[in-house]
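Enquirer: Have a look at the structure that comes next, please.
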Amino acid sequence: MSPNSSKTRTDQISSMPGINEATKVESKNVVKDAVPIKSEVETNGTSIVREKQDPSYVGWKQVGGWEEKDELTSEDLLVDVNKDTFLGNLLPDKFYGDWYHEVAILIIAGLCSFVLGYFKFSLASVLIVMLTTGMLYRTSSKKYRESLRDLAQKEQTVEKITSDYESVEWLNTFLDKYWPIIEPSVSQQIVDGTNTALSENVAIPKFIKAIWLDQFTLGVKPPRIDAIKTFQNTKSDVVVMDVCLSFTPHDMSDLDAKQCRNYVNSNVVLKAKIFGMDIPVSVADIFFQVFVRFRFQLMTTLPLVETINIQLLEVPEVDFISRLLGNSVFNWEILAIPGLMRLIQKMAFKYLSPVLLPPFSLQLNIPQLLSKTGLPIGVLEIKVKNAHGLRKLVGMIKKTVDPYLTFELSGKIVGKTKVFKNSANPVWNESIYILLQSFTDPLTIAVYDKRETLSDKKMGTVIFNLNKLHANHYHKNEKVHFLRNSKPVGELTFDLRFFPTIEPKKLLNGDEEPLPDMNTGITKITIRELKGLDELSDKKFVFAELYVNAELVMTTKKEKRTAHLKWNSDYYSVVTDRRKTICRFVLKDQSGKVISSSVQPLNHLIDRTEVNKEWIPLRNGKGELKVTTYWRPVDIDLGLKSVGYTTPIGMLRVFINKAENLRNPDSLGKISPYAKVSVNGVARGRTNERIETLNPIWNQSIYVSVTSPLQKVSIDCFGIDTNGDDHNLGSLNIQTQNIYHKDNDDKYTIFIDNAPRTGNLIGKKGVKGTVTYYLSFYPVVPVLSLEEAKEVDEINEKKDKLEKQKSTLDDKNISKEEKERIKKEEFRLTEKYDMYSYKMKLDLDELLQYNAGVLGVTVLGGELPQPGLYVQTFFDSCGYAAITSAKNAIRTIKTGWSGDFMIKELEWSVTTFRVTKTKDANKAENFICEVNIPTIELVRNCYYKPSVLNLIGKKSAKLLVQVSWFPVTATELPQSDLITNSGDLKITAKSAENLIGVNKNGYSDPYVEFFLNEKSTSPFFKTAVQKKTLNPTWNESKTIEVSNRVNDYLTINVKDYESTNSNRSIGKAVVPLSTIDPESDTTFNIPLVGPKGEDGGVLHLEFEFEPRYTTNVVKREAGLGNFATKGLGTGIKAGSTVFALGTNVVSTGLGTIDKVKAGVFGGKKSTTTGDKKSEEKQ
């Protein structure tokens, strides 16, 4: 059955020996009447509709014509490929079977034919000679191939003399067995990807209406590793090996028809539709052999391999059979053209030499490839200091030298210095930042002489090997000579420093470590598509321009004006100040007229990509532009400029109420869960742990700053197991579309949503657990920061200076270049000024009139007592640090950091700076040194200029700190967020009246027990026993620490003391602490409910509350996942109903008392509150 047969191919079972017959390989049916998919391709502004065709045959089964009946049986496998021949049984072995025998046969056949023809014999005699010599040649060639097979088997058996190269037969055996199974799938993927790329390729000429792979198979013989050698004398983190790879066709000369269908050679048929005809080109019997050297640079973190260098030790040996018009009778073998194969080899050597042949290699950065962003591996800083002894060119008309430098990578100029006028010894002291794709491409530095009218002249070049930067990222005072005609013509002094791109690291548990929030890095901006451009115009073509900080950096190609355009144009850039980078997209027609535009801060573009909102609306509603922006932080050393704080638009309050039905990864017990709130993947706040529960109730609010309404905010739940290890329990993305609103003045407004929201936690193992939360948004008052105010003053000064310069210039004498420079400068200043035009300028005294606001903290430097420490910043009653530095490798802090926190009451707020050994240490754990300072004093002393803070403890440290203060538009904040929510509560049990008498004498021996949130089986306060009375008087007091007054409650149990039996309850009540006045003493007359629901009398209590910030965390015990204390926990939301059988409850109204009819507190009372419905008191 030939490949061109119209018979349908069905899924078949592989017939290769050793393959499980149950394994099926999907074969694609031949589809003749399928409707081709049309792909629209834009070429030079012209739209081409190119058909995407389906292949006819894919995989070895379809191409080889394999059917069910062709499956090889055990008898077929035993058939000898060297079948006996008639002459082989008659002639002695010495008369046939070698190469010279075949030559002799051809000579004898030629001589015999000549003699018969010379003596006028008929053609029949020649046919007898042909038959005889043909049989003899066939017998000899079969014997010769048999001897070659025996020799190959002998080579595999005999031990090699040298042992440098090793065989990898185990891998080759594995491939031999499984290649027939996977080859159809591999071929199908290659065909699908190739046909899609061919249908969309703009480089294909227009007259080719369709081009596709019609048949494709790699054959049943897999690629093979012939030899491998590993070098021993390398560094411990470097592996170098030489590998010989080969791919050879299978010899099918001695196989019968059934065996041929099970052993298929590689075959590729490419078809092109030209002028209505399908023209095929076939490539078969592909062979190659290549010696490759691999160099693996290892690292300690996943994926364990940092870079792979690939180098071809020689030009690969390649051979194939290529026929124009395929296998038809009119086919023509392309390689039959004399000299074509040699030309191919020469061209391969020419283009492979500067890329893959020694000493060059192709470097693959594995973390970069896994990130799928296509960003460079890092930033190279070239600090050009000076040059001296530059020798000008002989015979130059200019007598002076105006040198400047260019920096070139891969034949492309990537940076330039300024022109230094009239000096052979220039001093630049200039830093150039360039993007680096790999270390293998050398850096070319050329010095040019600037000429006004003529083209600039090259004076010399330097080629620097960047591989030195891999081991040592910093090279100082490099001195190299410029060469011209291989002679030195000057010396250059410069510094090189490499800053690697920071990629997310994969932890051993599979989670990704979030990227640090840095102000410097690398960005890739891709202008993808334009849609909605319906405006009719006689201008047929459209293009887009990208301006970054008012500088034109990229122009897309011109495309034909349609409703949907595609560009996919990329722009890469080093960003030294992300928060101030402004991008402007301008849409123009072919005449240069502006159609529409859009201005977007870089931060907004990054946020849009993060939340998959890449379509940007253009001005005046003229379409939408799709822009994808990738960002990777790079720790570029820019001094104080590298630390920048971005002004937020407001604070998002996330009140995390509770979680239910959490996953439990702890096999020894229950986890202790907590929740984090993250912005763009960076954690900004967290709750406290709740001990050993799968249904935690937190009732904690977390404020996070948002710099744009497009940022992704998520809640992540974690759990601490018995061993103290953290487990990710899942996360949910908060929907913030309806939270950010603006008024008529284009200012954000307050948003408070009292309705609970519930979301499912999505983890690696699926959906498990829910979280209930509330959202509010408090916008920041638009005021200029200190840095922005200075920049506005500078802009105004430059504007005035530019206006004066324009007034002194004459329009007739001014050059075109000068006009263009002034125009660009005006545009740049206007664009910068527009960024701050809506903000007010307030001095410090005016800012401090606002009691609530966002405190931005920037640590610029400092000295620590020892290396390997962390600096934490705590605020108010937060038990966990709001800002934590990275681990400081040395004592001196050279790279600063910044963060912020929502200050609710500036007059009471306290800030704590602390130095610890543990990154996640809470406020109750050990520290090395710290300083506590009122936040208002911190603002007063560190607002206008940085100040030094001295930290004292076991050792001492110093921090250089500067802060900023941004007021928040909030007339009233929730009570649970104020200082009155925590403090010391003094409880006085005064007396009781009309208690239930349970003794025989009609009296009782009463005493009172107090529980906080019912989290403990033992009371925290118990009064003395009053004998034989129904109206006892105690006047006993107890002071406790309360961390969540609004959401905590007291459970009161009045009992009768029994000396012989167990004590009996004679009355219960629940008192929410939110009903207590935090500013004055509160006296309650609390009705008690008896055991049977009857009136149990009245209890007289007095509460005195002293607000202060408390530590609401406990120290974690070493080596245990539990905590020393389990008494800390919040309860129900005040304001919700507390049901208790026979129990009275104090409601939310101050001084009012209510009764409830039924509940869960009778004999079936639960000792936990995990199942109670919890709501928030605001």
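Cβ coordinates come from backbone N, Cα and C, glycine included.
Heads up, this one's the original sequence, none of the swaps are in it.
Heads up, here are the entries from Swiss-Prot:
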{"type": "DOMAIN", "residues": "358-481", "note": "domain 'C2 1'"}
{"type": "DOMAIN", "residues": "504-628", "note": "domain 'C2 2'"}
{"type": "DOMAIN", "residues": "632-749", "note": "domain 'C2 3'"}
{"type": "DOMAIN", "residues": "962-1086", "note": "domain 'C2 4'"}
{"type": "VARIANT", "residues": "Phe121 to Ser", "note": "In strain: SK1"}
{"type": "VARIANT", "residues": "Arg528 to Gly", "note": "In strain: SK1"}
{"type": "VARIANT", "residues": "Gly1159 to Arg", "note": "In strain: SK1"}
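Can you tell me where each of these features sits in the structure?
Expert: Taking a C-beta cut-off of under 8 angstroms and a sequence separation of 6 or more, Phe121 (variant position) has no same-chain neighbours.
Less than 8 angstroms from the CB of Arg528 (variant position) sit Lys566, Trp567, Asn568, Glu614, Lys626, Val627, Thr628, each of them six or more residues away in the same chain.
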Enquirer: Which listed stretch (504-628, 632-749, 962-1086) has the most C-beta pairs under 8 A with the domain 'C2 1' (358-481)?
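Expert: So the stretch in question is 504-628.
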Enquirer: Please count the residues of the domain 'C2 4' (962-1086) that DSSP assigns to helix (H, G, I), strand (E, B) and coil.
Expert: 9 helix, 61 strand, 55 coil
Enquirer: So what pLDDT does the domain 'C2 1' (358-481) average out to?
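Expert: Across the residues of the domain 'C2 1' (358-481) the model's pLDDT averages 88 on the 0 to 100 scale.
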